[in-house]
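Asker: Sharing a structure, written as structure tokens. Questions coming.
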Amino acid sequence: MVFQPIHEEEQVFVDYAIELVKKAGTLVRTAFDSPESKVDTKSSNTDLVTETDQAVEKLLIEGLSERFKGHRFIGEESVAGGAKIEWTDAPTWIIDPIDGTTNFVHRIPMIAICVGLAIKKQIRAGIVYNPITNELYLAQLGKGAFKNGFPIRASKNQLLSKGVLCQSLGLHNRVQFGDRWLDIAQSNMRNQVMAGVRGHRSFGSAAINMVMVAQGSCDGYVEYGIHAWDVAAPSIIVTEAGGVVTDPTGSPFDVMSRKVLCAGTAELGRDLSACLTHVDFEPEA
């Protein structure tokens, strides 16, 4: 696919967002190296927010809104604070200031600043930046996927028996499903083991899990109960790296559906989907 902008300033948008993300990364690194952070909980004790999350989102939204009038924003902390998700055709920035806040709180260096750009409800660009390891992933529709400027490619493995999967227990889903969720999650992982999967890994961040698939380190990833800001940016990085992103049922991916499956190949994705007990969520928009 050849890059075909659908807005005359689309490249300007992305270039400026990269500048802001790097600036935000300096803020995150400084806080990561500090002895402690103020931590609050949101929906449960697994849903954390720090003052750094809030400061990064403020920096990104203020910087982008000052430069680009009329743009819309969907930010994790803004929504947690009561902002309504407005999913329109206008240029819309979908932002997770720190994906992997629990990792950040515990000083585990697997975190990501995530910024996705949608125009006319199509994800056009994604930036995923781990400021601790200084790894910046970037993709634009039709331009390919890159890590620190170098092209990345998803695995071509088609077999679960040769695959390493990213998957967690998804304890946040107990808020909606109660203890039934533990049975679902354990059944899903057991089915994958019985199908012969080589191993499981979980990096504590949806975005990090997805870019691991994009760069071919892992072969697949599935998650239920995530949000648009977790997956908007990394979803285009996976597809531009040659991978596939779908609903866990195999139907087309909807960034607002609160669930995702990605894989290096469609064949492995289909086999992974067949291992799952599927659940639904109220769409975010």
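Just so you know, glycine gets a Cβ as well, placed from its N, Cα and C.
According to Swiss-Prot, the protein has these features:
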type	residues	note
BINDING	Glu76, Asp96, Ile98	Mg(2+) 1 binding site
BINDING	Glu76, Ile98, Asp99, Gly100, Thr101, Gly204, Ser205, Ala206, Glu223, Asp230	substrate binding site
BINDING	Asp96, Asp99, Asp230	Mg(2+) 2 binding site
MUTAGEN	Gly216 to Glu	In nj40; induces defects in thermotaxis
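Walk me through where these features lie, including what they touch and how far apart they are.
Answerer: Under 8 Å, Cβ to Cβ, and six or more positions away along its own chain, Ile98 (Mg(2+) 1 binding site) finds Val28, Thr50, Thr52, Asp53, Val56, Phe104, Ile111, Ala112, Ile113. According to its DSSP assignment, Ile98 (Mg(2+) 1 binding site) is in a strand.
All chains included, 24 other C-beta atoms sit within 10 angstroms of the C-beta of Glu76 (Mg(2+) 1 binding site).
Within 10 Å of the C-beta of Asp96 (Mg(2+) 1 binding site) there are 33 other C-beta atoms, taking all protein chains into account.
According to its DSSP assignment, Gly216 (mutagenesis position) is coil. Taking all protein chains in view, 17 other C-beta atoms sit within 10 angstroms of the C-beta of Gly216 (mutagenesis position).
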Asker: Counting only other Cβ atoms and using a 10 Å cut-off, which of the binding-site residues Thr101, Ser205 scores lowest?
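Answerer: Selected from the binding-site residues Thr101, Ser205 on minimum Cβ neighbours within 10 Å: Thr101.
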Asker: So, in DSSP terms, is Glu223 (substrate binding site) helix, strand, or coil?
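Answerer: In three-state terms, Glu223 (substrate binding site) counts as strand.
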Asker: Using C-alpha atoms only, work out the spacing between Asp99 (substrate binding site) and Asp230 (Mg(2+) 2 binding site) and round it to an integer in Å.
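Answerer: The separation of the Cα atoms works out to 7 Å.
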